[in-house]
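**Q** Feature annotation from Swiss-Prot assigns ATP binding site to Ala85, Lys86, Thr87, Gly88, Ser89, Gly90, Lys91, Thr92. Among the features that Swiss-Prot reports, domain 'Helicase ATP-binding' is placed at 72-246. Feature annotation from Swiss-Prot assigns domain 'Helicase C-terminal' to 278-437. Mutagenesis annotation in Swiss-Prot: Lys91 to Ala or Arg, described as Lethal and prevents release of U14 snoRNA from pre-ribosomes; the structure shown retains the original residue. Here the residue is the original one, but Swiss-Prot notes a mutagenesis experiment at this spot, Ser225 to Ala: Lethal and prevents release of U14 snoRNA from pre-ribosomes; when associated with A-227. The mutagenesis experiment Thr227 to Ala is recorded by Swiss-Prot, whose note states: Lethal and prevents release of U14 snoRNA from pre-ribosomes; when associated with A-225.
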Amino acid sequence: MAKKNRLNTTQRKTLRQKEDEYIENLKTKIDEYDPKITKAKFFKDLPISDPTLKGLRESSFIKLTEIQADSIPVSLQGHDVLAAAKTGSGKTLAFLVPVIEKLYREKWTEFDGLGALIISPTRELAMQIYEVLTKIGSHTSFSAGLVIGGKDVKFELERISRINILIGTPGRILQHLDQAVGLNTSNLQMLVLDEADRCLDMGFKKTLDAIVSTLSPSRQTLLFSATQSQSVADLARLSLTDYKTVGTHDVMDGSVNKEASTPETLQQFYIEVPLADKLDILFSFIKSHLKCKMIVFLSSSKQVHFVYETFRKMQPGISLMHLHGRQKQRARTETLDKFNRAQQVCLFATDVVARGIDFPAVDWVVQVDCPEDVDTYIHRVGRCARYGKKGKSLIMLTPQEQEAFLKRLNARKIEPGKLNIKQSKKKSIKPQLQSLLFKDPELKYLGQKAFISYVRSIYVQKDKQVFKFDELPTEEFAYSLGLPGAPKIKMKGMKTIEQAKERKNAPRQLAFLSKANEDGEVIEDKSKQPRTKYDKMFERKNQTILSEHYLNITKAQAQEDEDDDFISVKRKDHEINEAELPALTLPTSRRAQKKALSKKASLASKGNASKLIFDDEGEAHPVYELEDEEEFHKRGDAEVQKTEFLTKESAVMADIDNIDKQVAKEKKQEKKRKRLEAMRREMEAAMEEEISGDEEEGKTVAYLGTGNLSDDMSDGDMPDSEGHLKKKARTVDYSHGHNPSNSVDDDIIEVEEPQTLEDLESLTAKLIQG
């Protein structure tokens, strides 16, 4: 291959000057641009660089949305932005374009370190932002990185120092800020918080505060979300300086956006459904919309898992998928890819995909469980009707939830229409669920966990006017899930639940370092650490139907009149305290070690083994015990004892001798029986050979007896050698002039069966004489 033509020094200098002039001209256009006077409709109308425009054009981003036209010019001018817009309005491009342009104007390289930090509440949203960034920034030289949970931390640590644009979730970003040596945020240019209110709702407030405190105060900050809340306003006070609000009125002033936050092309409906009939209605809805692409939202991952497993076994006629936060990252990514490519599919999901995720061509969004607030409702229904396309949403409200929640929707200018259920389309699946749960204990366990998670979700809701815990029909709801009854539930306080949420989202490394002493050393509890792989195997807890949680759920209530004898004993103080054990150390000398480890030497030092027997009282005695002389004389005279002992032992020996004789006799008879059986088989084989040979030569054979050897021979008459066997059968030769073929009667010689040896000799002589 020919070498590429390299630019000389003069040419490179000229190229740099042109680039500097282009960037200065671009900055001038940005400063002169007034969005109030000039309302841009296309990306090319904005003062952005050619590489960015080329990437946008290749990705088919031509026309600006309302939020993009309002926020991008303000962000390009360097202002902090607090933005809110409808779902599906293009908020991702609204902050990615300013990020790329900021670094381009600053001539950012990989040696300058981290230039922009983008924080997303969920892994799926972070992955989507990263994919969009790689498309529109394909003609720039910036390096981008994605850091989320479920990925290899060491792999990320090795490369994070060379990244210019970092995208990730709050927990993993804070972990890298604590651990990564080469990650320097002192020169950070931009910070972007996507779905900021969701980050706060998920318990990331302390994590976000810790991240913001480590960043440069001279940075530019962008906060984006489809909804704004008071918590976002509080975060804006801490993170933003002299910020501009785009697409929303200031929440801190108490004003409310009069325009509805849902897309205009979205058709919204609701139905009033009793809690016990929700699964019946859901299954009937899926059966009647087999040609659609839909997302079904439930309140917890346990419910998603249960509904997916049961509906999958009932086969509604459409592809089913499920996605929730407890899945592995690889499974979540594969599910998202399959759902995006499919055209007719139903996805059961939690709120982990309710925000920001761009699902193409979703026809229906079904909310089986009532969302916690109107903002969550807006984000859920925003998964369809994106970018001006049509879509439909349906929410199922119980009679207890309907009135209060509809008032909250109407206050936000959202007025869904009411739908009536056709009884002909409704199908009850309660018998099928009961049959499935009866056959499969694991499904029953999933149903119990789904019941508990739903009841707890209602208990922890803040809006008690919508979620009335005391009016829940628990028995009917348990029956609708296929359960025989409502499981026991232990409720925790709200403070405990908030603390558990914070512990769940807290970085594990920080929790580990919190156990360090004054010297910074972490002393681990060795008693809780498995020593070998076998210890790990035995200490591993079962997560299926045999788990401890399952046993606690299914434990029957103890009867009050139960007998006191039936007591369940719990073992206590079973852990061995190492301080109480003696010091077991090997000797220092090699000879002593060899002697201690040698089995032969250790046995020699222990002496001879002794055999013990135990009496009825459980006391041990040697097999042979010697009596004292006094005890011996107490039983009588020595000669008398000797005579009694000999008589007793003689009787015992006589009985044993009789048994031995009987055993010997049986063995002898068995041996003789086997020998006779072998002789019979040999005689029969020999006779068959002689018969076949004589028939071939045309000779007549005379048989003695009945013709059956087993009937003719008895045990007493059986000879002992093979020589006598051949004398039992005789071959008669008629070659002396008598032709056996002349008559049939001539071939038969009738004789009486010989009884003695003399009879046999007489018969032989007669046969010889003819």
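Just so it is clear, glycine is given a Cβ too, placed from its N, Cα and C backbone atoms.
Distances, neighbours, how buried they are, the whole picture for these features please.
**A** According to DSSP, Gly88 (ATP binding site) sits in a coil region rather than a helix or strand.
Per-residue pLDDT, averaged along the domain 'Helicase ATP-binding' (72-246), amounts to 88 for this model.
Following the DSSP three-state reduction, the secondary structure of Ser225 (mutagenesis position) is strand.
Over all protein chains present, the Cβ of Thr227 (mutagenesis position) has 27 other Cβ atoms lying within 10 Å.
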**Q** Give the sequence-ordered set of same-chain residues, not counting Ala85, Lys86, Thr87, Gly88, Ser89, Gly90, Lys91, Thr92, with Cβ within 8 Å of the centre of the Cβ atoms defining the ATP site.
**A** Thr65, Ile67, Ala94, Ala226, Gly382, Arg386
**Q** On a count of neighbouring CB atoms within 10 A, which of the binding-site residues Gly88, Gly90 is highest?
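**A** That would be Gly88, with the highest Cβ count within 10 Å.
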**Q** For the recorded positions listed here, Thr87, Ser89, Thr92, Ser225, which shows the highest count of neighbouring CB atoms within 10 A?
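**A** That would be Ser225, with the highest Cβ count within 10 Å.
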**Q** Could you tell me the C-alpha distance between Gly90 (ATP binding site) and Thr227 (mutagenesis position) in angstrom, no decimals?
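**A** Just about 14 Å between their Cα atoms.
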